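Right, one structure below, let's go through it.
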Amino acid sequence: MQEIIPDFLEECEFVDTSLAGDDLFAILESLEGAGEISPTAASTPKDGTTSSKELVKDQDYENSSPKRKKQRLETRKEEDEEEEDGDGEAEEDNKQDGQQKMSHVTVERNRRKQMNEHLTVLRSLMPCFYVKRGDQASIIGGVVEYISELQQVLQSLEAKKQRKTYAEVLSPRVVPSPRPSPPVLSPRKPPLSPRINHHQIHHHLLLPPISPRTPQPTSPYRAIPPQLPLIPQPPLRSYSSLASCSSLGDPPPYSPASSSSSPSVSSNHESSVINELVANSKSALADVEVKFSGANVLLKTVSHKIPGQVMKIIAALEDLALEILQVNINTVDETMLNSFTIKIGIECQLSAEELAQQIQQTFC
């Protein structure tokens with residue numbers, strides 16, 4: 001049996017002489033374990049020798065390595081160039097970003113500078129008591145309040161102008177003569193004619209008149225020569241003639257009493273005219289000054305800062321049917337100075353003192 005098996009194995013193509021002396025069971029065990037061997041283990045023999053396929057691959061790699069090196073070098077150069085291009089583009093992008101940031105910063109800086117300049121101008125245009133602090137919110141709030149008050153003043157003036165237009169349309173006035181008439185400051189009572197007693201009449205008849213005119217034959221002030229005897233005349237007739245002459249505007253006869261009293265009368269008349277032209281009203285709250293200047297009236301008020309006081313004064317002037325031509329509002333520290341230019345008409349029935357008292361009541 002042992003001799004037959006080796007003969008059979010020798011005839012086989014896959015005979016292995018190294019296994020000639022082994023037992024059959026060892027051969028079977030080796031065949032059964034061959035299925036469990038991994039492909040990598042099967043490709044590499046146990047003795048560590050390399051297969052023919054691996055040798056061919058190594059030879060191909062050794063033969064083609066310079067080309068691959070060139071390709072690798074070329075690919076590396078291309079990659080380096082791409083990286084450099086990418087770095088250049090990144091640098092350009094960074095530069096552009098930096099320029100954009102700088103431009104944004106400069107634009108924002110210029111905008112803030114212009115805003116500060118505009119706020120400074122706004123603060124200088126309005127009275128200082130409208131702004132309590134110097135921040136932007138306080139300045140803008142004060143501007144809004146000041147503009148709203150000016151709008152109210154404008155609306156009141158427009159309403160007054162419309163009322164005046166309607167009044168002129170409904171009741172047209174007579175066109176005055178081209179000759180300028182003297183301005184009427186305030187209505188006054190006509191001066192009373194002086195009363196003359198009988199003693200003054202007799203005294204006037206004795207003295208010549210002081211008028212520069214030459215006595216006429218029909219003049220009641222005819223001079224009588226002192227050497228001639230006086231002709232007594234009825235006192236009633238002399239009184240009527242003198243009264244008629246005084247009503248016609250002839251100058252009164254000279255008398256010491258009248259000459260002595262004339263300076264006092266003229267001084268009283270001048271003082272009354274001055275009082276009517278200028279009037280002052282002072283109180284703890286405000287000082288009011290009224291001054292007539294031609295056809296206009298200048299009204300000045302000096303007081304502490306009182307919000308809304310200008311509107312009160314304008315309303316009071318409108319109630320008195322006075323036309324406001326100009327309004328000036330000035331402030332110095334905590335003091336407020338208001339000046340009004342007012343046009344008066346013929347229908348005005350107020351004197352300067354009464355107007356000053358009316359304006360003084362608005363401060364109460």
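All residue numbers here begin at 1 and follow the chain in the order shown.
Each Cβ is built from the backbone N, Cα and C atoms, and glycine gets one as well.
Here's what Swiss-Prot has on this protein:
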- 99-150: domain 'bHLH' (DOMAIN)
- S38 to A: Extra divisions outside the stomatal cell lineage and reduced phosphorylation by ASK7; when associated with A-44 (MUTAGEN)
- T44 to A: Extra divisions outside the stomatal cell lineage and reduced phosphorylation by ASK7; when associated with A-38 (MUTAGEN)
- S65 to A: Extra divisions outside the stomatal cell lineage and reduced phosphorylation by ASK7 (MUTAGEN)
- S186 to A: Strong reduction of CDKA-1-mediated phosphorylation. Unable to rescue stomatal defects in disrupted mutants. Triggers excess physically asymmetric divisions but not stomata formation (MUTAGEN)
- S186 to D: Phosphomimetic, presence of stomatal clusters and increased stomatal density, can complement stomatal production defects associated with inactive CDKA-1 (MUTAGEN)
- S193 to A: Unable to rescue disruption phenotype. Ectopic stomata formation and increased accumulation; when associated with A-211, A-214, A-219 and A-255. Ectopic asymmetric cell divisions, but fails to produce stomata, and reduced repression by osmotic stress (e.g. mannitol); when associated with A-211, A-214 and A-219 (MUTAGEN)
- S211 to A: Ectopic stomata formation and increased accumulation; when associated with A-193, A-214, A-219 and A-255. Ectopic asymmetric cell divisions, but fails to produce stomata, and reduced repression by osmotic stress (e.g. mannitol); when associated with A-193, A-214 and A-219 (MUTAGEN)
- T214 to A: Ectopic stomata formation and increased accumulation; when associated with A-193, A-211, A-219 and A-255. Ectopic asymmetric cell divisions, but fails to produce stomata, and reduced repression by osmotic stress (e.g. mannitol); when associated with A-193, A-211 and A-219 (MUTAGEN)
- S219 to A: Ectopic stomata formation and increased accumulation; when associated with A-193, A-211, A-214 and A-255. Ectopic asymmetric cell divisions, but fails to produce stomata, and reduced repression by osmotic stress (e.g. mannitol); when associated with A-193, A-211 and A-214 (MUTAGEN)
- S255 to A: Ectopic stomata formation and increased accumulation; when associated with A-193, A-211, A-214 and A-219 (MUTAGEN)
- V290 to M: In spch-2; reduced stomatal index (MUTAGEN)
Could you tell me the mean pLDDT the prediction assigns to the domain 'bHLH' (99-150)? 87
Provide the three-state DSSP residue tally for the domain 'bHLH' (99-150): helix first, then strand, then coil. 45 helix, 0 strand, 7 coil
Proximal but sequence-remote residues of the same chain as V290 (mutagenesis position) (Cβ under 8 Å, at least 6 apart): V278, A279, N280, S281, V297, L298, L299, A352, E353, L355, A356, I359
